[in-house]
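Here is what Swiss-Prot records for this protein:
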type	residues	note
MUTAGEN	Val466 to Gly	Abolishes interaction with ORC1
MUTAGEN	Arg469 to Gly	Abolishes interaction with ORC1
MUTAGEN	Phe470 to Ser	Abolishes interaction with ORC1 and SIR4
MUTAGEN	Leu477 to Pro	Abolishes interaction with ORC1 and SIR4
MUTAGEN	Asp479 to Asn	Abolishes interaction with ORC1
MUTAGEN	Trp513 to Arg	Abolishes interaction with ORC1 and SIR4
MUTAGEN	Cys534 to Ala	No effect
MUTAGEN	Cys569 to Ala	No effect
MUTAGEN	Val572 to Gly	No effect
Amino acid sequence: MLQINSRLAVIDGWLVDTVKRKPINFRSPEVRLLLPNDDDYKKLSQQNLVDWTRLKKDSNSVLVGVKSMELFKHIKLVLREFFLLEDGRIILKRIRSKLRYKVVKKLTCKCCRLYLPKWGTVYIHPMLKDKEKPLAGVCEFSLDVNPDREYPLIEINVSHQYIIIEGFLLYLNERRLYRWNDNNLRSQVGLTKWAHLRKTYNPVSLDILYSLNSNFYFVKDDLLFQLLGKRVFVKFCKVMENGKCGKAPLWYRVKRTTTAKATHIAYAISNSTAPDSFKSKNNDYRFIVREKPIVENTISNLDYSDIKKQQFTEAEVVKRKISADISQIENVHTQFNSQKEKNNIRVNKVSSEVLDQISKFPVSRVTLLLMSAGQDKNYIELVEELARRLEKICIEKTTQSLEEIRDTFQANPEMQASFDKEYYQSIEEYKITLELIKEDLLITLIKQMENMWAAEKKFSTEEEYVSPRFLVADGFLIDLAEEKPINPKDPRLLTLLKDHQRAMIDQMNLVKWNDFKKYQDPIPLKAKTLFKFCKQIKKKFLRGADFKLHTLPTEANLKYEPERMTVLCSCVPILLDDQTVQYLYDDSIIPEFEATSSYATKQSKCGRKMSLQMEPDLLFQEAIRRMRHLTAYDVLRRNYIAAFEELYMGNCND
C-alpha cells in the first residue's frame, strides 16, 4: 500500500479513500480536489492504476472478481443478490423481469459498488489467489437447491396447491405459510385426510415456531426460501432472560440487521398472523432462519452449537405437546364427524427442478408433466392456451344446458331458490371434473393431432408401378382400375401380370394378408398413397379410451355404449380369403363424433316433455337428475373430445 496523503492511498493499483472506505476513479474530478498538492498529484499519476472502464469492457457481467485481498480490507462491502444466467452473464436480482434467459443459479456475495458514468454500474468482489485465505466476514453464498429432490404436492379441489418442506406447509397460490392445526384448513381438507396427512408428513413446523420461547427456527432446505421469495438479513445476539432464584440464564435471539452485519438470511413472520395464544408483546416477528451462514464470522463470539442446542431442546418439548393436542382433536372430531367429505384431495410428488420453472400457482398437472419431461417453454405455453380454449368451450356449453334447466323454475321462485343451491354446487363440481378430464385426455389428444401414433405394422414406403394398372405403395399392391388393394397372392394376378412383373412383386416387402386375420378391430395406418387411390366407405365404429377404433359390440360383448361412443370413420375395406372383411383407416384423421347432435336433440325433446307434463315435485327431481347427468364425468369427457375436434377441424379448414 502506497500512502499518497493522509486520506488517499494506492492499494494493488486501486485508489482508495481510506476515510470513507471506498475506491475512487482516478479520472474523477474529485481526485484533484482531494489532492491540492501538485507533488501528491504527480506521485499519483506515476502509479499504474486500474482503468475502471476496462472492468466493463472485459466482462459482460455486473459482478467482477478482483484478486486483491488487501484492497477489500480497506473498503466497505455490502451484501447483494445476483442471478447467473444460462448465457453466462451475472446480473442483479431486481431486474429479473427483463430477462430472456433462464436463471441457472441464484447467488449472493459481499461486494463493493462502482459507478462508471458511461458504462453503468459494476460490483467488485474478492477473488482468491493461490494459498490465500478468505477475508473474515467475506464469502459468497447461493441458495443450494437439489434439483432431484422431490416434495409432496397437495392439491385441494385442483385449484389449491400446498407443498411441505421440512414440516412447513406452504400455500403455493399465495406463497404463504399455514399452521397445520388450523380450523379452516382442517374443514377444507376433511378430517379423515387431514389426520392421514399429519401422520404421513407431520407438517407442524409453523405450529412449533409459534409455540417456542425462542423467536427463530432453523431450516436446512434452501427451496423454502426460494419459494417464499422475500428474505431478510439477520444476526444472532445474546440476551439475559429472567430466571428463578434471581439467576439470569443466557438466551439467544434473532435480530434483523443490515446486510453488512448479517450472518444469516431468514424469512420473517409477523406475530400478528399467529393465534392470540401465541402472540408476544415483546417481539413483533419470528424468523425461519437458513441454517447455513452467509458469511464466516470469525469475529463473533457466538457458539452456533449452543444456538442449535437451544432450538432442538425447546422444539422437542413443544413438538410432543402439539402432537398430543392434535391427536386429541382428531379423536374428538372423529367421534362426532358424520359428514361426507366432498373435497377432492390428491397428493403427488414434484421435484425442485420443476418448481423452479413455475412463476405462478396453481399449475395444472398437465403442465407439471410436460415440465418433468423437459418440454420447451413455448410448447408448454401453446398447450396451456389450448387447454384454456377447450375449457372455455366446455364451460359455455355446459352452463347453457344448465341454464335451460334452471329456467324451468322461473314461474316458481320458491322452487327456484331450492334448485339454485344444487345448481351452484354443480357448477363448482363440473369445473373440477373438467380439470380432471384435461389431465386424463389432453396430452393424448395432442399426440393424436400431431400424428404421433405408431402404426400397428411398419409397412414399406416404396412406390413403384408394376404395370399401368398396378401400383406398389405403403406395403400394399393397389389395383388402380378397381381402386382397391389386392392380395399379392390373388390367383387372378396369374392372368393380369407377366412373369417378370410377378417376380418383381415377390421381391418387395409387402403386407401379408394372412396377418390381418389376427386383428378383430380396424387397423390404423399411416399410408397416404393407399387412402388416396382406394375407394373408402363410411362405417360406424366405437372409439375406446385409447382413442383407437373398435368394432361395434355384439350381444356377447355389451360393455360399450354405442350411442355415446359411436363414431363415423372413412375406411378401406379388404376382403380376406376366408370371406371376412377387415377395415383400414387413416389414424391421422379424427373421425366424426356421431352421437353429439342426436343426443342433444333427444335431451332437448326430453326437457320440453318434462316441463310440460310433470308435477312440480317430480319436475324438481327430474331436473336434479338431468343436471347431475350433464355434469357427470362421462358426459363432460365426451364434450371435451368434441370441443377438441371442433378446434382441430376449425384450424384444418383455415
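Note that Cβ sites are derived from N, Cα and C of the backbone, with glycine treated the same way.
Computed from a predicted structure; not experimentally measured.
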Exercise for review: Give the number of CB atoms, excluding that of Val466 (mutagenesis position) itself, located within 10 Å of its CB.
Suggested key: 20
Practice item. Quick one: pull the CA-CA distance for Cys534 (mutagenesis position) versus Leu477 (mutagenesis position), whole Å only. Key: 11
Revision key, fill the gap. Within 10 angstroms of the C-beta of Trp513 (mutagenesis position), the count of other C-beta atoms across all shown chains comes to 20
Point to revise | Packing count at Cys534 (mutagenesis position) (other Cβ atoms within 10 Å of its Cβ) | key: 21
Check your understanding: Leu477 (mutagenesis position) to Trp513 (mutagenesis position): how many Å between their Cα atoms?
Key -> 11
Exercise for review: Please name which of the mutagenesis positions listed here, Asp479, Trp513, Cys569, Val572, is nearest in space to Val466 (mutagenesis position), Cα against Cα.
Suggested key: Asp479
Study note, to complete from the structure: The correct three-state DSSP answer for Trp513 (mutagenesis position) is helix
Practice item. Between Arg469 (mutagenesis position) and Asp479 (mutagenesis position), find the distance joining the two CA atoms and give it rounded to the nearest Å. Key: 6
Practice item. Out of Asp479, Trp513, Cys569, Val572, give those mutagenesis positions positioned within 10 angstroms of Phe470 (mutagenesis position), comparing C-alpha atoms, in sequence order. Key: Asp479
Exercise for review: Would you kindly give the Cα-Cα distance separating Trp513 (mutagenesis position) and Val572 (mutagenesis position), rounded to the nearest Å?
Suggested key: 14
**Study point:** Neighbouring C-beta atoms (10 Å sphere around the C-beta of Val572 (mutagenesis position))
**Key:** 25
**Study point:** Residue pair Trp513 (mutagenesis position), Asp479 (mutagenesis position) - Cα distance, angstrom, rounded
**Key:** 15
Check your understanding: Measuring Cα to Cα, how many angstrom lie between Cys569 (mutagenesis position) and Asp479 (mutagenesis position)?
Key -> 23
Review point. Tell me, how many other CB atoms lie within 10 A of the CB of Cys569 (mutagenesis position), whichever protein chain they belong to?
Key: 21
Revision key, fill the gap. Here the 10 Å Cβ neighbour count for Leu477 (mutagenesis position) comes out at 22
